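K.L.:
Here's a structure for you.
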Amino acid sequence: EDIPQPPVSQFHIQGQVYCDTCRAGFITELSEFIPGASLRLQCKDKENGDVTFTEVGYTRAEGLYSMLVERDHKNEFCEITLISSGRKDCNEIPTEGWAKPSLKFKLNTVNGTTRTVNPLGFFKKEALPKCAQVYNKLGMYPPNM
């Protein structure tokens, strides 16, 4: 018999922010994690779109962040958005292709006290020269070819 679980009163959303040194739109072996980046977590009611929760967080060492979310936000749509990078040489917020400036998700599958989300990345101004080798290993063409 299924026993209904009590609503979660608080939990953590955690993830990482990285510098996309190859401007690939995903983590590569040359990516570097960014301490000191800021992000915003915002949840909205799925019925009327009203904002129900907003929190700003900052990355620590290894680009890790963890934000405490108060109360249950089941059946709401939430989004984590990049605000600013901790690195001047890697602060371009991606807007097209595979890379996105934000990550959208629903909080209806929270089990326990932590929810880990996919990493978000800032683009380096220009790709590192070694990136051609990375793309070659992956069997891909570098962007802008």
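The backbone N, Cα and C atoms fix where each Cβ goes, and this holds for glycine too.
Listed in Swiss-Prot is the mutagenesis experiment Phe26 to Ala, annotated as follows: 70% loss of IgG binding. Quoted from Swiss-Prot, the note attached to the mutagenesis of Asp50 to Ala states: 60% loss of IgG binding. In Swiss-Prot, a published mutagenesis experiment is listed as Tyr65 to Ala, annotated 70% loss of IgG binding. Under the heading of mutagenesis, Swiss-Prot lists Pro142 to Ala and annotates it as follows: 20% loss of IgG binding and 95% loss if IgE binding. In Swiss-Prot, a natural variant is listed as Gln16 to Thr, annotated with the note In strain: cv. Bella de Espana; variants 1 and 2, cv. Loaime, cv. Menara; variants 1 and 2, cv. Picholine marocaine and cv. Picual; variants 1 and 2. While the structure shown retains the original residue, Swiss-Prot records the natural variant Gln16 to Asp with this note: In strain: cv. Arbequina; variant 2, cv. Bella de Espana; variant 3 and cv. Picual; variant 3. While the structure shown retains the original residue, Swiss-Prot records the natural variant Val17 to Thr with this note: In strain: cv. Acebuche. Swiss-Prot lists Lys46 to Gly among its natural variants, and the accompanying note reads: In strain: cv. Bella de Espana; variants 1, 2 and 3, cv. Hojiblanca and cv. Rowghani; variant 4. In Ole e I.3 and Ole e I.4. According to Swiss-Prot, the naturally occurring change Ile83 to Leu is described as follows: In strain: cv. Bella de Espana; variants 1, 2 and 3 and cv. Zard; variant 2. In Ole e I.4. Here the residue is the original one, while Swiss-Prot reports the natural variant Asn144 to Thr with the comment In strain: cv. Picual; variant 3.
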K.L.:
I need the most crowded of these mutagenesis positions: Phe26, Tyr65. Count other C-beta atoms within 10 angstroms of each C-beta and give me the top one.
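P.N.:
The residue with the most neighbouring Cβ atoms within 10 Å is Tyr65.
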K.L.:
Would you mind reading off the Cα separation of Lys46 (variant position) from Phe26 (mutagenesis position), to the nearest angstrom?
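P.N.:
That comes out at 29 Å between the alpha carbons.
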K.L.:
Say we define neighbours as other CB atoms within 10 Å of the CB. Which of the variant positions Val17, Ile83 has the fewest?
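P.N.:
Taking Val17, Ile83 as the variant positions, the minimal 10 Å Cβ count falls on Ile83.
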K.L.:
Which of the recorded positions Gln16, Tyr65, Ile83 has its Cα closest in space to the Cα of Pro142 (mutagenesis position)?
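P.N.:
Closest candidate to Pro142 (mutagenesis position), judged by Cα separation, is Gln16.
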K.L.:
Show me the subset of Phe26, Asp50, Tyr65, Ile83 whose Cα is within 10 Å of Val17 (variant position); these are the recorded positions I mean.
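P.N.:
Checking Cα-Cα distances against Val17 (variant position), the recorded positions within 10 Å turn out to be Tyr65.
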K.L.:
Counting other Cβ atoms within 10 Å of each Cβ, which of the recorded positions Gln16, Lys46, Asp50 scores lowest?
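P.N.:
Looking at the recorded positions Gln16, Lys46, Asp50, the Cβ with the fewest others within 10 Å is that of Asp50.
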K.L.:
Taking the Cα of Gln16 (variant position) as the centre, which of the recorded positions listed as Phe26, Asp50, Tyr65, Ile83 lie within 10 Å of it?
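P.N.:
Within 10 Å Cα-Cα: Tyr65.
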K.L.:
Spatially speaking, which of the recorded positions Phe26, Asp50, Ile83 is closest to Tyr65 (mutagenesis position)? Use C-alpha to C-alpha, please.
P.N.:
Ile83
K.L.:
In Å, rounded, how far does the Cα of Phe26 (mutagenesis position) sit from the Cα of Ile83 (variant position)?
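P.N.:
Spelling it out, the Cα of Phe26 (mutagenesis position) and the Cα of Ile83 (variant position) are 18 Å apart.
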K.L.:
Could you tell me which three-state DSSP class Phe26 (mutagenesis position) falls into?
P.N.:
coil
K.L.:
Do me a favour and check the Cα-Cα span between Asp50 (mutagenesis position) and Ile83 (variant position); whole Å is fine.
P.N.:
21
K.L.:
Specify the secondary structure state of Lys46 (variant position) as given by DSSP, simplified to three classes.
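P.N.:
DSSP assigns Lys46 (variant position) to coil.
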